[in-house]
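Peer 1: Have a look at the structure that comes next, please.
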Amino acid sequence: MVAPAGEQGRSSTALSDNPFDAKAWRLVDGFDDLTDITYHRHVDDATVRVAFNRPEVRNAFRPHTVDELYRVLDHARMSPDVGVVLLTGNGPSPKDGGWAFCSGGDQRIRGRSGYQYASGDTADTVDVARAGRLHILEVQRLIRFMPKVVICLVNGWAAGGGHSLHVVCDLTLASREYARFKQTDADVGSFDGGYGSAYLARQVGQKFAREIFFLGRTYTAEQMHQMGAVNAVAEHAELETVGLQWAAEINAKSPQAQRMLKFAFNLLDDGLVGQQLFAGEATRLAYMTDEAVEGRDAFLQKRPPDWSPFPRYF
């Protein structure tokens, strides 16, 4: 849902305190056709920046936005030289100088079957031949399951479906001045019964999670930090600089260990799917051992394997 323009998140010095430093980034090749998302790679580090690019509507998403978001995140997932994804929103709004990470689904094109493809921004431009979508949930799962650390940089509004996206990210850094958190689902007859609510309760506890959803109040970055849903609060102009510092520290560590750690943290809440992801990475580790090589080679050479050099650890 688009947050009210008159509420906090507006900046009178929006351009001068923009946390995006163009000199630190280059556009990723092959994505020149993006309209609702921007996709950059850091000039030095193994970090990419993915940003919502509809600041005039508080970075609300439509189906086309989600298509592009999934496409770039999946590209980052499959890029072996990428370790960290920074997920944020471009701004400020050209209308009023307001800032937003993402304010959720664009209610103007929400139909009975979900958010609908449209040639414009109003109900009369909807393509009735195409079914509505709720595939922002697929993006949530992609963020959750991708073997990269995803850091959400909340530089303004995180509302509705945007609030749920911040929740599902591995880490969240927020702008001291402009970050505002608001779960608007119940205001518009919607609800996130998955990660957006259940995982939020893991972060802040059941009581605070229910407060956030049932009351739909607006919270500052400091309040969410105190609750446990935000890792750190930064000055707005320094938000992406701090995000890059965190990313550099993460990228300085073992890629395999970071993957195993992410899936280990997810395992308890993700059930059999979480077990499969963790086990898959464990299998990859096993393939790297001499013991696994012996098993493969013995099969290909049609001989009994010789396990004698390999200890049975306890």
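Glycine residues also receive a Cβ, built from the backbone N, Cα and C atoms like all the rest.
Substitutions noted, but not modelled.
Pasting the relevant annotations from Swiss-Prot:
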BINDING   ARG58, LYS95, 103-107, TYR115, 157-161, THR184, SER190, TYR287, LYS302  substrate binding site
MUTAGEN   ARG133 to Ala  Loss of DHNA-CoA synthase activity
MUTAGEN   ASP185 to Gly or Asn  Loss of DHNA-CoA synthase activity
MUTAGEN   ASP185 to Glu  Nearly abolishes DHNA-CoA synthase activity
MUTAGEN   SER190 to Ala  Reduces affinity for substrate. Nearly abolishes DHNA-CoA synthase activity
MUTAGEN   ASP192 to Asn  Loss of DHNA-CoA synthase activity
Peer 1: Calculate the distance in Å between the alpha carbons (Cα) of GLY161 (substrate binding site) and SER190 (mutagenesis position), and round it to a whole number.
Peer 2: 10
Peer 1: What is the interatomic distance between the Cα atoms of SER190 (mutagenesis position) and TYR287 (substrate binding site), given in whole Å?
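Peer 2: Rounded to the nearest whole number, the Cα-Cα distance is 45 Å.
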Peer 1: Give the distance between the Cα atoms of TYR287 (substrate binding site) and ASP192 (mutagenesis position), rounded to the nearest whole Å.
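Peer 2: Their Cα atoms are separated by 39 Å.
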Peer 1: Report, as a single number, how many Cβ atoms besides its own are within 10 Å of the Cβ of ASP192 (mutagenesis position).
Peer 2: 23
Peer 1: For ASP192 (mutagenesis position), identify the closest of the recorded positions ARG58, ALA158, ASP185, judging by Cα separation.
Peer 2: ASP185
Peer 1: Other than its own, how many Cβ atoms are within 10 Å of the Cβ belonging to GLY104 (substrate binding site)?
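Peer 2: Around the Cβ of GLY104 (substrate binding site), 31 other Cβ atoms lie within 10 Å.
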Peer 1: Distance between ARG58 (substrate binding site) and ASP185 (mutagenesis position) at the Cα atoms, whole Å?
Peer 2: 16
Peer 1: Hey, does DSSP put ARG58 (substrate binding site) in a helix, a strand, or just coil?
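Peer 2: Note: ARG58 (substrate binding site) is coil by DSSP, not helix or strand.
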Peer 1: To see if you understand the setup: which same-chain residues, six or more apart in sequence, place their Cβ under 8 Å from that of ALA158 (substrate binding site)?
Peer 2: ALA100, PHE101, CYS102, SER103, CYS152, LEU165, HIS166, ALA179, ARG180, PHE181, LYS182
Peer 1: List the Cα distance (Å, whole number) between GLY104 (substrate binding site) and ASP185 (mutagenesis position).
Peer 2: 9
